[in-house]
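Trainee: What Swiss-Prot shows for this protein is this:
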- D332: active site, proton acceptor (ACT_SITE)
- L211, G212, Q213, G214, T215, F216, G217, Q218, V219, K234: ATP binding site (BINDING)
- 205-548: domain 'Protein kinase' (DOMAIN)
- P375 to S: Causes a temperature-sensitive phenotype, which fails to develop at restrictive temperature (MUTAGEN)
Amino acid sequence: MGSTTQMSDYLVSTTTTSSASSMVTMTSQIENNSLNSNDNTNTTNNNNNNNNNNNNNNNNNNNNNNNNNINNNNNNGGMVGVNHKTHKKTASIGGGKNRAILHDFTFSYFIPNQNRSEDNSNENELGLNNHNVQHQGPIIHLTKNLLHFYKKCNSNFNYISSLNPRRVLTHPSEPLSNDGYDNVNSDYIVYVNDIITNNESGQKYKVLDSLGQGTFGQVVKCKNCDTDELVAIKILKNKQAYFQQGRLEIQTLKSLNDQHDPEDKNHILRLLDSFIHKMHLCIVFELLSVNLFELIKQNNFRGLSTNLIKVFLIQILDALIVLANANIIHCDLKPENILLQNVNSPAIKIIDFGSACYEKSTLYTYIQSRHYRSPEVLVGTVYCASIDMWSLGCISAELFLGLPLFPGNSEYNQISRIVEMRGIFPSDLLDKGKSSTRYFHRHLGSNSDDNNNNNNNNNGKPYYYTLKSEEDYQRDSKTTLLPSKKYFNYKTLPEIIQNYGFKKSMSPQDIEKEKQHRIVFTDFINGLLQLDPNERWSPMQAKEHPFITGQPYNGPFIPDPSKKRHFTYSQPKQIPQHSMLNGNQILNQHQLFQQLQQQQQQQQQQQQQQQQQQQQQQQQQQQQQQHNQFQQQQQQQQQQQQSSSQQHIQIQPLQLFSTPYTSTNNTPNLSSSNSGSSLNNLKKLNLPPFKQQQQQQFSTSQNSDSFNFPNESFSPRGIYIPSSASNIQQQQQPININNNQNGVGSQVSQLALGQSPSLFGTPTNIYPPYSSMYNNSPVATPNSLSFYGSSWGSDSSSISLNPSTPTQKQMFQQQQYSNNNNNNNNNNNNNSNNNNGNNTNNINSNNNNNNVNRRNRSKSDIPSDSFSSSEGMDPQFNLYQQQQQQQQQQQQQQQQQQQQQQQQQQQQQQQQQQLQYQQQFQTLQDLNIEGEKPPIYPNSPHRKRSHSGYLDQYANGYNSQQTNNTQQQQQQQQQQQQQQQQQQQQQQHPSFFSTRMHLDHFNGGSRYRSQSYGDQQFQQQQYKQQQKNLHHQQQQQQRFMQVGSPPTSHLSPPIPQSPLMMSQPLHQTYIPQQQQQQQQQQQQSQPTPFTPQMISQEPISPALMGDASSIWNPSPTEELLFTIDLPNQQNTPHLTPSNSSTNLLGKSASSPLKNSSGGAIPPTPTIPINMEEINNGFSKFHFNDQPSWNSNGNSPWMIQQQQQHQQGFNGNSESMYNDDLIGFSPYNNYSNDYRPQLFNKQSPPSSYNSNKSFYGGSGGGGNNNNNNNSRPTNQNFSNSLLPSQQQNVIFPQNSPPSSYNSSNSLSKSGGNTVKNNSNTGGRPRGDSMKQRFNSTNNLLSGGSYQYQQQQQQQQQQQQQQQQQQQQQQQQQQQQQQQYKKDTPSLMMSPPMNGLKTSSEIGIPSEEIRYQYQQQQLQQQFQQQQQQQQQQQIQQQLQQQQAPPQNRKQVVIGSYRET
């Protein structure tokens, strides 16, 4: 077999070499045929025939010689060195000592001298009777008669040509799409001998070979199976853009062939057929030969003779005249698109009309191959049919030179080559060009070079253009140019053509004639390569040139102006939606694809429906058997129940696979005593151990309708089902979605795309888990099951009803009927939505079915119910609750009806919008008005994982604003409705336990927990980390003003990026560059003195905040797993408007939390604080006491100065601050401030001491009503929001540390200290909350001995703190002395986190000294106050020496231990 393959390869190689040699001689034959006139054609043919005869004679002589040699060999014994014993064949190579003998033991059964008669008989049978050749070698014998040899070896062998392995013509050949017919490039995978069929006409074409492959698709050589005619079929890619391009080509060729060239005399390609095969558009053409580029390539890229070029140009001009009369532009004329009809003749035809368009109705701006691209296309102006004449001039020069005339490797390089040879482009052309400024410079004045050039391109305008240099172009366009190669030694066209080499065989006379021809040829090309399209010759003018007509040349040719075709730019005929080609109807592209998809999908659906029907029949039979068995068992149970005087709770185990299953678990089953009611029917679920794989239908005797349960997963506890809730089933039907593409309804899964059943069931409650209406339905129906699963008897088992009384049964049946009606309505709505073909789902709908099959949180997050048990107990419920629930359900039904009406309105709007978009899209595609190619599959939906099954209607955002507005309105309406329901329900039935809440459910309905809990936890971690990074970056980047607020003030704004601020947009304003530069310079020039150490502000868990209120402000890193219950106004009498004299937050205050009366509720601090001031009124609580730095109207921060009277700390109503913008409160809205996002951030802490420890608190007290410059260091807060038993505990809220200069620079006139009437001893905050509670517990649990020890420890701690305070005061005095020595500018501390210094604010140095003096006085006063408090504490300790057993509460200092 190896020898046979070698022989076949040799034969193939010889044929290829012979064809290559014939291609080399082809050009000479074409030239000879083109030179001879019609009179000499007969003589040339005779000469060729004679030459052929001579060649045949020579071949015959050679064959005779070969035969003689074979005969001689046979006479000598056939083969040299044959050993008949061993059947060994030897052959000698060389001679003498170097002689080598080759032994061949193959085919030893062929013995040459054995039985000549047998060999002759075999030869006669094979038809090899040759008297000259008595024997053939095994290679020749087995090559020619291989099939006969196989037949001899195996009599059962039969050769079938169709079973031969087929060669693949498409690369890559790996199937990927379109049912395995397409590869990764959407090309149809073609094999040799494939049959391509026109399904409409029944015409079949057999694939023979490949002719080429490109970006459009591929061209294959085929044979018509009916007529054996060879054709070329162009198979386009399975993409919509190429389909549209092929459709244009079909229409263009049809109009040219039928109307403008019906006799096929103008060298335009003929269209034979067109159809669709396997979703690919196929166009059948006549079969042609090689193109002109291949002809030049076969000539080793040497130019052709002027005579042959003349023959080609005449035919091309004839074709262009036809195109001009038809107002058609080819747009892609090049040597590759000009093909020879036959190898032996110069007849050509123009092909590839895929880029053709009508004049003045141009489709694309990126047309023509770069080497043949006209100047108007390069610059980006309106083009016409003259661009084809420019391409013809480039083709003419390339045929003569063998290389492209302008071989640019980029558009800039192409323009530079044209400018170098033909001059600068006309100014009129550059003025209209869209890309002119990209490649040219525009200068004022007149260009001196225009006078030297033949073409004056300035036209008397006051400006001129020059080409950009390579450096300028690379700098402006930010690109890098590749190096280009110059192929010609001359720059001008006449020099290049005249200096081209001559043939060596030419005589001097022939050279002179050739020079004259070249001069005429140069003038012809010069007229085609005019830069101005208006001066460029038309095809009619070019055809009258002496080079074409052969007339004598008397100088530069001046064309006839009357033959110049003035382009009328008439509107071309639009491509009709339906056109007929050879009796075959070509439909619109949308209809074609839809029909094909419908046919395929209909076949698949029919098969699926048949299978489903068979399965349903089998299931029904099984269910009937099970139902009969079940009825028998049920009758027996009912008889037992009727005999008993009391209702017994019986266990009915779930039967797995129709076998009884028993267990020792005592799971109660509440059954009815009525035997005739369908409520006693128990559904048998044939389940695997934990999952129900398929839905099972169950039909009762009273109602034959089938009930489909959703796919669920069951826990081990959910094996038992209570009989009271067995027949309360939700009827669900498969939803038929009307697909836009195929238009055929198909069954789809009830789960959303990409979803699977959760581990503990599917959500069926219409309310979210954090809603107060959640899980309040007493009946265990599929609609009232737990939100986290419908598994019966799970940890969150729902409450079931035992309808034992007649009234309860009636109400139960009414409720069941209403539920079924609601579900049916919802199903109908869903069907209507799907039939409309919308790809979007209504996210804001509250229908049950919209949320039936969505995955939610895991079972560990289920909110526990006060009546539920861990073993699936189902206690009875009273009638009062049933009536209330019926009222709630009626309200829900009304809400659902309103929502359904809203949905219908939305659907109608969406349908109208879709129709408009489809009409616009079809008109754009049919008319091809757009400047770019149509998108591929524009209607395909783009899925977003964040929506978990919900799809946006359009990814391009056509109607995003409208949909967003409607969604926001719906969300607001739903939120208002839910709030009303919650308030009503809380008034009627206050909840025992507050439902838990997750951070994801805080921000509205756009976020879902559709994945498993582990996956979502990972996503939450990513989201949290992003929020952390944003928070950290914003703190570093923003420049804050120092505010005198506590570290986490009770009235401080919420932390940025927290759930309370997620819905508020971050406002960004423009910062002038000059002010930014000034700020940067000031920062660089400022010194860096001592900076205080910042403390961490991590929130404390609410469990440890014994005295904190129930409102809690979470940090960005903490998960909110409980609800925020806002206290009502009646529970907080101190927050009434009558008790508060002033608005604490100002006019522009805003809070994300509000109480029932609309007032703002401040967020809760994360550190325990005093609440006393809140009892006395919000007016006494003062913070962020920042004075107005610039009293004049010209403020450096462009802040409007306002005035507002506020009340002091001591309760007096004297006005001490005339500026409403105290400390730049974050709750105020400063529209004129240019600092971005300044007031959305938490202010950093500050105090007046630079090195003062945060834990060393200074006592508060005393009265000082003077306007001093000291800041309050101890701010007392009340705890009126807590119960009355815990309102006596007072905690001091000390200000955090900061440098002296920073605080002074920010305060012009300080506030007054607080008069503290309570027993506060300045207790430090160094101990944590756990230590505080541990100390209280030990105090209560231990005896008097432990109590005394604790008192001693507290005294020791107080002494240590006093010592620390004294040390800190000494350090402060030392530092203050150092700062006094320095200049006022050095006394200012650097801005901490972007704080302003005194120089920036504009505070003079005298005020700083005054502030320092006032602060020293305040320190002395505070020290005296601390000493008084310590004395009071010691007196109280002496009085409270009674044993702790006789006391319930002990007040120690500012603490109350319970």
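Yeah, the Cβs are placed from backbone N, Cα and C, and that goes for glycine too.
Just so you know, the substitutions we noted aren't modelled in this structure.
The model shown is predicted, which means the values in this text are computed figures rather than measured ones.
If you look at the structure here, what lies around each of the features I listed?
Mentor: The secondary structure of D332 (active site, proton acceptor), as reduced to three states from DSSP, is coil rather than helix or strand. For D332 (active site, proton acceptor), the same-chain residues lying six or more positions away in sequence with a CB closer than 8 A to its CB are D352, G354, S355, A356, I367, Q368, S369.
There are 16 other Cβ atoms within 10 Å of the Cβ belonging to L211 (ATP binding site).
Sequence-distant neighbours of P375 (mutagenesis position) (same chain, 6+ residues apart, CB-CB distance under 8 A): W390, I415, I418, F425, L429, L531, P533.
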Trainee: Rounding to the nearest whole angstrom, report the longest C-alpha distance spanning L211, G212, Q213, G214, T215, F216, G217, Q218, V219, K234, listed for ATP.
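Mentor: About 14 Å separates the two most distant Cα atoms.
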Trainee: Given the model, what does the mean pLDDT over the domain 'Protein kinase' (205-548) come out as?
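Mentor: Here the mean pLDDT over the domain 'Protein kinase' (205-548) amounts to 92.
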Trainee: Cβ-Cβ under 8 Å from V219 (ATP binding site), same chain, 6 or more residues apart: which ones?
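Mentor: Spatial neighbours, sequence-distant, of V219 (ATP binding site): S210, L211, G212, Q213, A232, I233, K234, I235.
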Trainee: Would you identify the secondary structure of Q213 (ATP binding site) according to DSSP, in three states?
Mentor: strand
Trainee: Setting L211, G212, Q213, G214, T215, F216, G217, Q218, V219, K234 aside, what same-chain residues sit with their Cβ within 8 Å of the center of the Cβ atoms that define the ATP site, listed in sequence order?
Mentor: I235
Trainee: Other Cβ atoms within 10 Å is the metric here; tell me which of the binding-site residues Q213, T215 scores highest.
Mentor: Q213
Trainee: What is the total of other Cβ atoms whose distance to the Cβ of G217 (ATP binding site) is within 10 Å?
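Mentor: There are 25 of them.
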